[in-house]
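One structure, pasted below without further comment.
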Amino acid sequence: MTMTLHTKASGMALLHQIQGNELEPLNRPQLKMPMERALGEVYVDNSKPTVFNYPEGAAYEFNAAAAAAAAASAPVYGQSGIAYGPGSEAAAFSANSLGAFPQLNSVSPSPLMLLHPPPQLSPFLHPHGQQVPYYLENEPSAYAVRDTGPPAFYRSNSDNRRQNGRERLSSSNEKGNMIMESAKETRYCAVCNDYASGYHYGVWSCEGCKAFFKRSIQGHNDYMCPATNQCTIDKNRRKSCQACRLRKCYEVGMMKGGIRKDRRGGRMLKHKRQRDDLEGRNEMGASGDMRAANLWPSPLVIKHTKKNSPALSLTADQMVSALLDAEPPMIYSEYDPSRPFSEASMMGLLTNLADRELVHMINWAKRVPGFGDLNLHDQVHLLECAWLEILMIGLVWRSMEHPGKLLFAPNLLLDRNQGKCVEGMVEIFDMLLATSSRFRMMNLQGEEFVCLKSIILLNSGVYTFLSSTLKSLEEKDHIHRVLDKITDTLIHLMAKAGLTLQQQHRRLAQLLLILSHIRHMSNKGMEHLYNMKCKNVVPLYDLLLEMLDAHRLHAPASRMGVPPEEPSQTQLATTSSTSAHSLQTYYIPPEAEGFPNTI
């Protein structure tokens, strides 16, 4: 079949026009036509020219009269080439050569009727998402919508979005899989080049080299190379030479402490926590903070003491029970109500009562937990420093139920007026009554009393005066441990009574402050007793006299009012041996006591 072609110049001009139209953005105005019916069946009035926005972007004005002329001269765009000729021939050529591709610019004089678009949409996308049908055949009566679907590479807006999403998802999955595969990169042993099982001793290594290095650093490792210390260590020959294998372990960086911080075992973390707890407790004790939850010393601390005393292993309740059992019995005085009081008679009654109480005090001290673990020198030293304080706190405790009076014995109850018969006794009486009133106001319990009494015994000689002529304590550390134990027992009693932490702190401070007043009263009483001795008002008994002389040796030289003569070494040795002999002589076995307890 032959076709008539146009000139070359006109063909090139039309080609440029078509290329320009294809490159224009698809933002053409919508198809302008009068709406005579609902969408889907739209009729064009033949009397009015109408503007069509064709898919390729070219706008044409036509009416029914000009349709035939336009159809006769419409150019045809084909896939195999560009040809220009009459409309009928061009339509036949275009249909035969393009197949399913749409025919452009073929116009019919008959009215245009748009039908519902098929499910397959146009490959040409409208800017506003409208679906525009495309036309293939030149029919004399009307334009028909081709039912054949568009090519596979053309899709609607929604289909494109779904397809793009699926493509992005699949590409991201492929990238993620590639990253995971690269993360799971196979690692090899730095020693023998076998597959590594993990990070061991600072390097990536297999199980065999890890176990070999562990055995080598923990046990016998004096290996000898049978060759020149240059053996090849690989997967197959790693067991041939232990010396070269160990050498290579060190060369690649294996070390005993080479453990990753995030792979520390439970045992190592447990040891680290124990170390931190011990350091924290030491810092806490150094700063003087009060113990909170755990009142007892740590076993790690007790282990380093000079003596592992059984008293340090007692619980709070066991300590209280032991102190209550050790309490001495009540002692009756030789008071005769038929005889009036005088200075000599009252001092004789009081000194005789004190001398007998000293005997029971020695027996009580030996039963205090921790006191019997001390050597004889320290036991004598503590008793010589605290004997009058112990007698006074016992007197104050017995007098709590008798306001304004002092109960020296069950048959000897004295008030302030009766104490005036002894020179200088009223001041000491007033201090004793004030302390008894303080105990009564605080509602002191018997368990707290025995703890305070033991604290007085153990704390009296710890801080020896620099001017003292006797040597100080030899086992101060052990004494401090026992003191801490008794103090913790006192706190336990307060917590057991239901006191809050703040109330416990306040009550403990108040009780310890009372001990300082008792120390002051003891010093006043010692001065008064020494003055009575110097005036020969009353004879002193042997044990009481020894205690008084020993106290003068422990006290500063200026305390007694008159400067004492410096004792000789013979006097010091005699006093020390006499006191020690007195402690052993006046010791009463517990089974020999037949008197009721004071508590």
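Each Cβ is built from the backbone N, Cα and C atoms, and glycine gets one as well.
According to Swiss-Prot, the protein has these features:
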- 315-551: domain 'NR LBD' (DOMAIN)
- GLU357, ARG398, HIS528: 17beta-estradiol binding site (BINDING)
- ILE362 to Asp: Abolishes transcriptional activity and estrogen-induced interaction with NCOA1 (MUTAGEN)
- LEU376 to Ala: Reduces transcriptional activity, no effect on estrogen-induced interaction with NCOA1. Abolishes estrogen-induced interaction with NCOA1; when associated with A-362 and A-380 (MUTAGEN)
- LEU376 to Asp: Reduces transcriptional activity and estrogen-induced interaction with NCOA1 (MUTAGEN)
- LEU512 to Glu: Abolishes DNA-binding, abolishes transcriptional activity and estrogen-dependent NF-kappa B transcriptional repression; when associated with E-508 and E-515 (MUTAGEN)
- LEU515 to Glu: Abolishes DNA-binding, abolishes transcriptional activity and estrogen-dependent NF-kappa B transcriptional repression; when associated with E-508 and E-512 (MUTAGEN)
- ASP549 to Asn: Abolishes estrogen-dependent NF-kappa B transcriptional repression, impairs transcriptional activity, impairs estrogen-induced interaction with NCOA1; when associated with N-542 and Q-546 (MUTAGEN)
Can you grab the distance from HIS528 (17beta-estradiol binding site) over to ASP549 (mutagenesis position)? Cα atoms, rounded to a whole Å.
14
Three states by DSSP: which one describes ARG398 (17beta-estradiol binding site)?
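Note: ARG398 (17beta-estradiol binding site) is helical by DSSP.
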Let me know how many other Cβ atoms fall within 10 Å of the Cβ of LEU515 (mutagenesis position).
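Other Cβ atoms within 10 Å of LEU515 (mutagenesis position): 17.
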Including all protein chains shown, what's the count of other C-beta atoms within 10 A of the C-beta of LEU512 (mutagenesis position)?
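Result for LEU512 (mutagenesis position): 14 neighbouring Cβ atoms inside 10 Å.
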List the Cα distance (Å, whole number) between LEU376 (mutagenesis position) and ASP549 (mutagenesis position).
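Just about 19 Å between their Cα atoms.
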Out of GLU357, ILE362, ARG398, ASP549, which of these recorded positions is nearest LEU515 (mutagenesis position) by C-alpha distance?
ARG398
Note down the number of other Cβ atoms within 10 Å of the Cβ of HIS528 (17beta-estradiol binding site), including every protein chain shown.
17
Among GLU357, ARG398, HIS528, which the record lists as binding 17beta-estradiol, how far apart in Å are the two most distant Cα atoms?
22
